[in-house]
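Listed in Swiss-Prot for this protein:
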type	residues	note
MUTAGEN	Glu21 to Ala	40% loss of interaction with host CR2
MUTAGEN	Asp22 to Ala	Complete loss of interaction with host CR2
MUTAGEN	Tyr151 to Ala	Complete loss of interaction with host CR2
MUTAGEN	Glu155 to Ala	60% loss of interaction with host CR2
MUTAGEN	Ile160 to Ala	Complete loss of interaction with host CR2
MUTAGEN	Glu201 to Ala	30% loss of interaction with host CR2
MUTAGEN	Asp208 to Ala	60% loss of interaction with host CR2
MUTAGEN	Glu210 to Ala	60% loss of interaction with host CR2
MUTAGEN	Asp215 to Ala	30% loss of interaction with host CR2
Amino acid sequence: MEAALLVCQYTIQSLIHLTGEDPGFFNVEIPEFPFYPTCNVCTADVNVTINFDVGGKKHQLDLDFGQLTPHTKAVYQPRGAFGGSENATNLFLLELLGAGELALTMRSKKLPINVTTGEEQQVSLESVDVYFQDVFGTMWCHHAEMQNPVYLIPETVPYIKWDNCNSTNITAVVRAQGLDVTLPLSLPTSAQDSNFSVKTEMLGNEIDIECIMEDGEISQVLPGDNKFNITCSGYESHVPSGGILTSTSPVATPIPGTGYAYSLRLTPRPVSRFLGNNSILYVFYSGNGPKASGGDYCIQSNIVFSDEIPASQDMPTNTTDITYVGDNATYSVPMVTSEDANSPNVTVTAFWAWPNNTETDFKCKWTLTSGTPSGCENISGAFASNRTFDITVSGLGTAPKTLIITRTATNATTTTHKVIFSKAPESTTTSPTLNTTGFADPNTTTGLPSSTHVPTNLTAPASTGPTVSTADVTSPTPAGTTSGASPVTPSPSPWDNGTESKAPDMTSSTSPVTTPTPNATSPTPAVTTPTPNATSPTPAVTTPTPNATSPTLGKTSPTSAVTTPTPNATSPTLGKTSPTSAVTTPTPNATSPTLGKTSPTSAVTTPTPNATGPTVGETSPQANATNHTLGGTSPTPVVTSQPKNATSAVTTGQHNITSSSTSSMSLRPSSNPETLSPSTSDNSTSHMPLLTSAHPTGGENITQVTPASISTHHVSTSSPAPRPGTTSQASGPGNSSTSTKPGEVNVTKGTPPQNATSPQAPSGQKTAVPTVTSTGGKANSTTGGKHTTGHGARTSTEPTTDYGGDSTTPRPRYNATTYLPPSTSSKLRPRWTFTSPPVTTAQATVPVPPTSQPRFSNLSMLVLQWASLAVLTLLLLLVMADCAFRRNLSTSHTYTTPPYDDAETYV
């Protein structure tokens with residue numbers, strides 16, 4: 001492995017910690033890979049090496065994922081596997097999660113390599129190396145080491161399901177490994193009289209993902225939103241999973257016969273695509289209070305996986321406008337945060353935006369020891385004595401041109417600069433004004449920080465004076481967060497349009513030299529002061545006038561017309577964008593009537609809180625700086641502006657709740673489902689405020705409390721002892737019946753929950769498959785010679801001889817220290833017991849399709865039968881006539897000589 005890493009110019013290392021039960025796959029998130037902004041042809045070649053240990057012998061599996069095209073495809077399967085088994089390519093997936101992050105997923109119950117007999121139980125995963133070669137030929141590497149060896153135990157997983165779970169017509173959608181679903185449910189008591197606990201299980205295609213509430217339960221449900229964290233089995237994503245329980249009934253108005261209505265939103269992750277679109281989400285919840293007896297309930301929802309491209313993979317970008325005179329212009333690139341005067345490994349690249357030829361447009365690459373790159377036209381560069389890098393461009397012509405510059409230091413920390421060069425008109429006497437700083441604080445990390453997995457974005461401080469802004473000038477504060485700081489939540493900016501804007505001349509007719517104001521130009525310039533980096537023989541600059549209207553531009557200030565998204569905007573359907581061009585601004589409480597429509601001519605769609613993340617064809621929300629604002633535009637002045645902040649720092653409609661930790665909780669809202677499988681309903685009609693996160697789908701920031709330490713042991717989850725006064729010994733899914741974990745409840749079996757199309761589920765409902773359960777369950781199982789039935793039973797088509805054992809035997813887990821023997825524990829978990837009141841779901845009864853009628857009447861069928869008989873009779877007559885004719889011919893013929901076959905006997 002060490003020899004292989006020598007080819008890497010930049011290497012990131014991480015330690016992977018797998019805990020809990022084995023869900024049938026393992027997932028490794030790999031952040032901080034560079035995807036260059038403003039470039040639709042910037043691809044990357046990716047190869048992965050997986051290092052195994054087989055009984056003390058090293059084994060290497062090489063996977064070729066080919067070329068990644070982040071603008072057109074998000075999920076990749078290996079094109080080839082070298083050193084692996086015959087079906088190894090079917091056991092791996094590589095997925096783009098947005099913000100430069102990849103996720104490698106591998107099945108854990110099937111061996112991807114060939115081993116000899118007796119070695120099946122000795123295969124452990126040691127490390128993963130990812131090789132990422134960008135369009136400039138730079139090799140970026142990520143080495144992920146397993147904190148403890150992960151043993152792969154090959155086994156067949158039986159088909160598992162849960163009986164008597166109320167079905168819903170709501171579909172749970174998975175985007176970029178994050179599931180998002182909002183379900184209606186009912187509890188017997190009002191909010192302040194209830195507690196609440198929830199567990200989920202996702203089953204399909206030999207994958208079994210379980211998620212439980214971290215704190216066990218919500219001890220008291222409050223009016224409004226009740227937020228909580230959940231933990232899922234297997235790999236723990238750096239973006240936490242969570243949920244929100246919201247009371248939707250008035251305090252004193254229960255639903256007759258069912259109780260009080262609530263809305264439950266769940267966002268577990270990671271959810272592997274290996275589940276498939278036929279998988280099912282089971283939600284088991286419990287809630288009760290001192291005034292009423294509670295119970296355990298179960299509802300289920302179908303799962304579909306979206307092929308939608310996640311939010312931009314592009315690196316965050318600082319934007320700078322430069323207006324120059326003459327033939328040349330220069331921009332100075334400062335050092336990155338991790339760089340010092342002795343850093344040996346520094347790389348600078350440059351390319352013109354929107355190239356169309358990968359063979360010729362990516363030749364401008366410099367290092368500390370390299371000379372002038374071959375094939376780099378109209379661009380030259382050199383390191384100065386203070387380690388800044390000066391780039392000089394020439395021969396640009398009169399039209400503005402955009403140059404993308406990146407600078408990377410030793411530990412792969414990268415800053416990206418978007419510089420727009422505009423040539424001043426020949427008639428003016430304005431001296432060249434260059435902004436060569438690009439940053440307000442050189443010690444601030446910009447681009448891709450090495451100390452955090454959360455993607456960096458650019459922020460602008462709130463102004464304390466009059467609001468005077470343009471679409472292309474924001475705070476000079478650069479993007480990024482320092483090591484250990486709280487991650488910044490990216491939010492699409494109304495100004496990010498992705499188009500290049502021109503900087504017209506704004507010279508006053510009464511002054512030889514005019515420096516434009518940020519937002520408007522006075523018709524008669526008065527006495528003014530000079531701007532930085534600009535020389536003027538006459539001190540004449542118009543003072544900023546908020547909301548003033550320019551007589552030349554004829555457009556109002558952005559501060560007078562910008563409409564920001566409101567938090568109460570409700571979108572019952574996802575992905576609606578305006579069919580018109582320019583800018584679409586969401587109005588308060590706007591409702592989008594159409595599912596999945598996108599406009600091919602829309603320049604920018606300002607997302608509502610219920611539909612976040614750009615659709616296919618949209619430009620990056622991180623790095624697309626333009627001169628367009630909502631409600632009117634003000635073109636960029638001729639002089640240099642400060643570096644543009646690509647992301648607005650003020651996002652209306654978001655709610656931030658923090659506690660004692662800096663890690664943010666991602667509850668991903670729904671996004672545009674253009675490529676979703678058809679479903680009967682959409683689940684984006686929740687009335688709760690939507691959430692933002694560092695990932696593309698957004699969501700409200702909820703800072704979770706980070707535990708002091710993570711246990712490396714694999715302790716089986718189990719259900720608690722029953723409450724006093726209860727008699728049922730059934731336990732929850734995947735749990736034994738001996739635990740006393742707080743928040744988990746068991747109650748007496750009673751009335752089953754309400755089905756989707758019937759008032760009440762019948763007792764002992766059976767599944768369509770032969771059912772055999774472990775002793776913990778009671779659905780169609782034989783225990784001690786007694787046949788019993790019950791609700792919530794989990795059933796399987798596999799015999800108990802293969803997966804027998806009692807319910808207290810732990811399931812297979814990631815083993816950190818010893819080899820795992822072949823599993824004999826039951827894969828059929830105890831059922832989930834139900835009691836009243838029944839669950840009601842907001843679903844319509846599926847209508848029974850009408851019985852199809854015959855296409856022909858009896859008379860028509862009779863005519864067809866007689867016609868067929870006539871045809872057959874005619875054919876028979878023709879055959880008989882032909883035979884008679886041939887018989888007549890044969891009888892009239894006489895031989896004059898013997899037959900030829902006996903000719904030798906006649907001489």
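Glycine residues also receive a Cβ, built from the backbone N, Cα and C atoms like all the rest.
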Please identify, among the mutagenesis positions Glu21, Ile160, Glu201, Asp208, Glu210, the one with the smallest Cα-Cα distance to Tyr151 (mutagenesis position). Glu21
With every protein chain in view, how many other Cβ atoms are within 10 Å of the Cβ of Glu201 (mutagenesis position)? 26
Find, among the mutagenesis positions listed as Glu21, Asp208, the one whose Cβ has the highest number of other Cβ atoms within 10 Å in the structure shown. Asp208
Out of Asp22, Glu155, Glu210, Asp215, the listed mutagenesis positions, fewest other Cβ atoms within 10 Å surround the Cβ of Asp215
If you measure from the Cα of Ile160 (mutagenesis position), which of the mutagenesis positions Glu21, Asp22, Asp208, Glu210 is the nearest? Asp208
When the Cα of Glu201 (mutagenesis position) is compared with the Cα of each of the mutagenesis positions Glu21, Glu155, Asp208, Glu210, Asp215, which one is closest? Glu210
Tell me the coarse DSSP state (helix, strand, coil) of Asp215 (mutagenesis position). coil
Hey, how far is Glu210 (mutagenesis position) from Glu21 (mutagenesis position), Cα to Cα, in Å? 9
Rounded to a whole angstrom, what is the C-alpha distance between Glu155 (mutagenesis position) and Asp22 (mutagenesis position)? 12
Other CB atoms, at most 10 A from the CB of Ile160 (mutagenesis position): 21
Determine, to the nearest whole angstrom, how far the Cα atom of Glu21 (mutagenesis position) is from the Cα atom of Asp215 (mutagenesis position). 18
Rounded inter-Cα distance in Å - Asp208 (mutagenesis position), Asp22 (mutagenesis position): 8
C-alpha spacing of Asp22 (mutagenesis position) relative to Asp215 (mutagenesis position), in angstrom: 22
At a 10 Å cut-off from the C-beta of Tyr151 (mutagenesis position), count the other C-beta atoms across all protein chains. 22
